[in-house]
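According to Swiss-Prot, the protein has these features:
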type    : residues        : note
VARIANT : F9 to L         : In strain: DI7, KY038 and Loua
VARIANT : V36 to A        : In strain: DI7, Loua and S30
DOMAIN  : 47-174          : domain 'N-acetylmuramoyl-L-alanine amidase'
BINDING : H54, H164, C172 : Zn(2+) binding site
VARIANT : S113 to A       : In strain: DI7, Loua, Monty5, Tahiti and ZW141
Amino acid sequence: MNTSTAISFVAALVLCCLALSANALQIEPRSSWGAVSARSPSRISGAVDYVIIHHSDNPNGCSTSEQCKRMIKNIQSDHKGRRNFSDIGYNFIVAGDGKVYEGRGFGLQGSHSPNYNRKSIGIVFIGNFERSAPSAQMLQNAKDLIELAKQRGYLKDNYTLFGHRQTKATSCPGDALYNEIKTWPHWRQN
């Protein structure tokens with residue numbers, strides 16, 4: 001086997017593994033955490049340009065499905081009540097129980113980053129990530145979710161990744177998580 005063929009083979013193998021990884025991602029539906037129906041969901045047509053990463057700023061995060069579902073339900077209650085959003089603000093929630101939960105989901109406008117809501121997918125990590133980064137599993141789940149969004153046509157191949165602090169004056173998604181996402185291939189300085 002010549003060098004060119006070997007490189008092509010390795011590249012194909014890597015792409016195959018990435019595709020399998022994203023296809024293996026299980027997204028827990030809204031019904032799994034007892035979501036209340038959205039008041040007036042707004043559809044987004046076509047692929048969006050941005051992924052915005054957040055943290056929920058819960059000091060202890062969650063590690064069991066019961067804890068995570070309760071926290072997600074509380075976030076939705078806060079967003080619909082105190083903040084008067086039509087639904088939970090995020091499109092997806094990455095939780096410490098090793099799962100990804102559907103917030104608003106794909107193809108719906110979030111309420112997580114003013115000026116970017118109509119052109120982004122908002123992903124929140126449950127926990128406070130000022131001093132320590134999320135687990136390797138949480139980080140991989142977010143990467144797999146982003147890959148899945150691209151594969152399904154909800155996210156452009158040349159998307160830009162931002163931390164919430166790049167779209168609004170806030171410390172979100174925490175220094176440790178922000179420093180982590182700055183190493184991801186689509187992160188850009190704005």
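Even glycines carry a Cβ here, placed using N, Cα and C.
In this structure the noted substitutions are not present, so the sites keep their original residues.
Proximity note: of the listed recorded positions (V36, H164, C172), H164 have a CA within 10 Å of the CA of S113 (variant position), given in sequence order.
For the domain 'N-acetylmuramoyl-L-alanine amidase' (47-174), the DSSP counts in helix, strand and coil order read 38 helix, 30 strand, 60 coil.
Long-range C-beta contacts of H164 (Zn(2+) binding site), restricted to its own chain and to partners at least six residues apart, with a cutoff below 8 Å, comprise I52, I53, H54, H112, S113, T170, C172, P173. Each of I52, I53, H55, H112, S113, V124, G163, R165, K168, T170, P173 belongs to the same chain as H54, H164, C172, is absent from that list, and has a C-beta within 8 angstroms of the C-beta centroid marking the Zn(2+) site. In the three-state DSSP scheme, V36 (variant position) is classed as coil.
Here the recorded positions are V36, C172, and the one whose Cβ sees the fewest other Cβ atoms within 10 Å is V36. A 10 Å cutoff on Cβ-Cβ distances gives H54 (Zn(2+) binding site) a total of 27 other Cβ atoms nearby, all chains included.
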